[in-house]
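Annotations for this protein, taken from Swiss-Prot, read as follows:
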{"type": "DOMAIN", "residues": "27-278", "note": "domain 'Protein kinase'"}
{"type": "BINDING", "residues": "Leu33, Gly34, Lys35, Gly36, Asn37, Phe38, Ala39, Val40, Val41, Lys56", "note": "ATP binding site"}
{"type": "MUTAGEN", "residues": "Lys56 to Met", "note": "Loss of kinase activity"}
{"type": "ACT_SITE", "residues": "Asp149", "note": "active site, proton acceptor"}
{"type": "MUTAGEN", "residues": "Thr182 to Ala", "note": "Loss of kinase activity"}
{"type": "MUTAGEN", "residues": "Thr182 to Glu", "note": "Low levels of constitutive activity"}
{"type": "MUTAGEN", "residues": "Thr268 to Ala", "note": "Does not affect phosphorylation by PKA and nuclear export following ACTH treatment"}
{"type": "DOMAIN", "residues": "303-343", "note": "domain 'UBA'"}
{"type": "MUTAGEN", "residues": "Thr475 to Ala", "note": "Does not affect phosphorylation by PKA and nuclear export following ACTH treatment"}
{"type": "MUTAGEN", "residues": "Ser577 to Ala", "note": "Abolishes phosphorylation by PKA and impairs nuclear export following ACTH treatment"}
{"type": "MUTAGEN", "residues": "Ser577 to Ala", "note": "Constitutively active"}
{"type": "MUTAGEN", "residues": "Ile607 to Ala", "note": "Localizes mainly in cytoplasm and not in nucleus; when associated with D-483 and A-610"}
{"type": "MUTAGEN", "residues": "Leu610 to Ala", "note": "Localizes mainly in cytoplasm and not in nucleus; when associated with D-483 and A-607"}
Amino acid sequence: MVIMSEFSAVPSGTGQGQQKPLRVGFYDVERTLGKGNFAVVKLARHRVTKTQVAIKIIDKTRLDSSNLEKIYREVQLMKLLNHPNIIKLYQVMETKDMLYIVTEFAKNGEMFDYLTSNGHLSENEARQKFWQILSAVEYCHNHHIVHRDLKTENLLLDSNMDIKLADFGFGNFYKPGEPLSTWCGSPPYAAPEVFEGKEYEGPQLDVWSLGVVLYVLVCGSLPFDGPNLPTLRQRVLEGRFRIPFFMSQDCETLIRRMLVVDPAKRITIAQIRQHRWMQADPTLLQQDDPAFDMQGYTSNLGDYNEQVLGIMQALGIDRQRTIESLQNSSYNHFAAIYYLLLERLKEHRSAQPSSRPTPAPTRQPQLRSSDLSSLEVPQEILPCDPFRPSLLCPQPQALAQSVLQAEIDCDLHSSLQPLLFPLDTNCSGVFRHRSISPSSLLDTAISEEARQGPSLEEEQEVQEPLPGSTGRRHTLAEVSTHFSPLNPPCIIVSSSATASPSEGTSSDSCLPFSASEGPAGLGSGLATPGLLGTSSPVRLASPFLGSQSATPVLQTQAGLGTAVLPPVSFQEGRRASDTSLTQGLKAFRQQLRKNARTKGFLGLNKIKGLARQVCQSSVRTPRGGMSTFHTPAPSSGLQGCTTSNREGRSLLEEVLHQQRLLQLQHHSSTAAASSGCQQGPQLSPVPYVLAPCDSLLVSGIPLLPTPLLQAGMSPVASAAHLLDTHLHISAGPVALPTGPLPQCLTRLSPGCDPAGLPQGDCEMEDLTSGQRGTFVLVQ
């Protein structure tokens, strides 16, 4: 791997102890943007235009001939693509061991990181971004180029938050009717035909990936994911995915038409443009003009921007050499300066939309510094005051010598030598009054490398397991297949052809949500959704934040110190209304349980303690010095009534049954006393208490009226009467009534064991076995 130090040491003879930035050609390297298995990406600034660029530095010594051919093919594809939503290629430099690819720098990074930080997009925002993505992909297809690796990591955002399609490492030429066979791409975005190892049509492959991208933009999560590659493969082949409740019907229809398992039934790019969801915003239709302004980009047709050429000529750069470089697609220093100045001009125009462009100045063999004020582009387009005097100097030779002298200042000895662009005699041709060399090392080595043919598609690839980490976050095949053993193996999807269980259409059924498998809004990152900085409350983070997945989408940045938003909650149904009935039933049940518990449950428990009286199982000292009652054996009537089997009855039925028995017994005893038996003192009903044990006073339980005490009495009516019973609880000691007990009370001796009262009924609230002594049995 190429490792460059950020600064090069200044020779000690200069007397300066500081370090100056590393220079590569006409670029000052500022910092590292990323590193891969065989390349490193640096952020640099052009020394003439002061424009920031991204330089991809590739170590050719670590590439075999097949992978090096892929690199050359990527360069050739980027030379053919000039679109506002595609990363622009500025310059290509090559040495014996190194390859330098200078491209446009997207200031706001990847769409992947944006979703990680802000959550999923609204459908209006997603529609705007998807129009730009669709325009770029359609432009590629019109030039017979297929991308084959469309994903949010390869969608960059410039300073205006516009989409820039990048990374054509898996791109290739295609011809209609001639299928491709290379299995490449990223697992979550790969089409079923790639997993099956079949030949495929390039545009249909990109349409599937576009459907996954649109799903990620709207939902913040992946439609297909899994803990390992076989599980992911099975889900992709089934074509089943979840639909969140907040997705509109039109958006769902569009995604389902793109994510069709059968490639022949999949929607096309032209049909996507005409879909109702895409046509919902008329303003986007006006902005999406296929005949966009390509002035200055169609250099091979002789359509050049005269203002940019005039500025370059005023700076002392040879005009004829610049035109030749543009016509030959050399992408050397001349073309780089031209394209960079053209970008600065467009940025200036977009910053001042009200200003009208003035007519281009008349061609002159040479422009003086005073003539620069007549151009439309002001001097702010060439910033940096320390360098401006040399740029506007009327002496072209002075500029040439200053730039070349600065180039010589580069430290060419030590380990940094292969990283720096070599100084050769061809560089002198950049400026006017210099001889024009017929050939140059910078552009002849990468002019005709890309060749169409089956050899590019029939590459021998070995099946390897999914690595733990790769240069790309979602990649099936890397160009580092035949690198040194220190490099991770490439990722290849199994080539075994498996028949799809559902050919033709995507399944409408929804998978059950699983926190470990499904999107749990982008663990991710997808919420990730680490993915998290400031965001509106309505945006949800990526659902797969912290989830176990074979593809860490929206997970990598989950722990960057930002607040994680809650994951998107997917319902079983397709629409939000599908869950309203279930939620209503749940709320009704909760309210019903609440109302049922608010009345009678405390009293019912106490009634159970009074009605299910028990005998003494073991004599222990009771709490509070409870007095002992000596009672005779219970009457036979009570025994006969309570010997029936009560197994299988509920607690409430037992209480009601015993309560009715007590009331019947009391009624019969009262009638006998009034007919001539021994008359006892007429006492008012006294509370039936278990006083000393719990110091609780339970007021008299009213007896049911006689008409209700019939065999056919409804248990529901008795339950309702019991639930209305009022209990008076007192914490203080209660004096027991003196005098003879009423006939309804019977004293039980400590050793008695009344028949009909099973031992299991010897349990009372707040009364242990040590507190059981003499009890009062309510008859």
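Cβ coordinates are placed from backbone N, Cα and C, and glycine is handled just like the others.
Where a substitution is noted, the model still shows the residue that was there originally.
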When DSSP is mapped onto helix/strand/coil, what comes out for Thr268 (mutagenesis position)?
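DSSP call for Thr268 (mutagenesis position): coil, neither helix nor strand.
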Quick one, of the recorded positions Asn37, Thr182, Thr268, which Cβ has the fewest other Cβ within 10 Å?
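Counting other Cβ atoms within 10 Å of each of the recorded positions Asn37, Thr182, Thr268, the minimum falls on Thr268.
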Minimum Cβ neighbour count within 10 Å among the recorded positions Lys35, Lys56: which residue?
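Candidates: the recorded positions Lys35, Lys56. Fewest Cβ atoms within 10 Å: Lys35.
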Name the residues of the same chain, 6+ apart in sequence, whose Cβ is under 8 Å from the Cβ of Val41 (ATP binding site)?
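When sequence neighbours closer than 6 are ignored, Val41 (ATP binding site) has Thr32, Leu33, Gly34, Lys35, Ala54, Ile55, Lys56, Ile57 within Cβ distance under 8 Å.
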What is the biggest Cα to Cα gap, in Å, among Leu33, Gly34, Lys35, Gly36, Asn37, Phe38, Ala39, Val40, Val41, Lys56, the residues listed as binding ATP?
14
For Val41 (ATP binding site), name the DSSP secondary structure in the helix/strand/coil scheme.
strand
For Asp149 (active site, proton acceptor) and Thr182 (mutagenesis position), what Cα-Cα distance in Å is obtained after rounding to a whole number?
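Spelling it out, the Cα of Asp149 (active site, proton acceptor) and the Cα of Thr182 (mutagenesis position) are 12 Å apart.
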Looking only at Leu33, Ala39, which of these binding-site residues has the biggest number of Cβ atoms within 10 Å around its Cβ?
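Output for this query is Ala39.
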Once the DSSP letters are reduced so that anything not helix or strand counts as coil, what is Leu33 (ATP binding site)?
strand
In whole Å, how far is Thr268 (mutagenesis position) from Ala39 (ATP binding site) when you measure between their Cα atoms?
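So the Cα of Thr268 (mutagenesis position) lies 36 Å away from that of Ala39 (ATP binding site).
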Validating a neighbour-count step here. Other CB atoms within 10 A of the CB of the residue listed as 'active site, proton acceptor': how many?
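I get 26 for this one.
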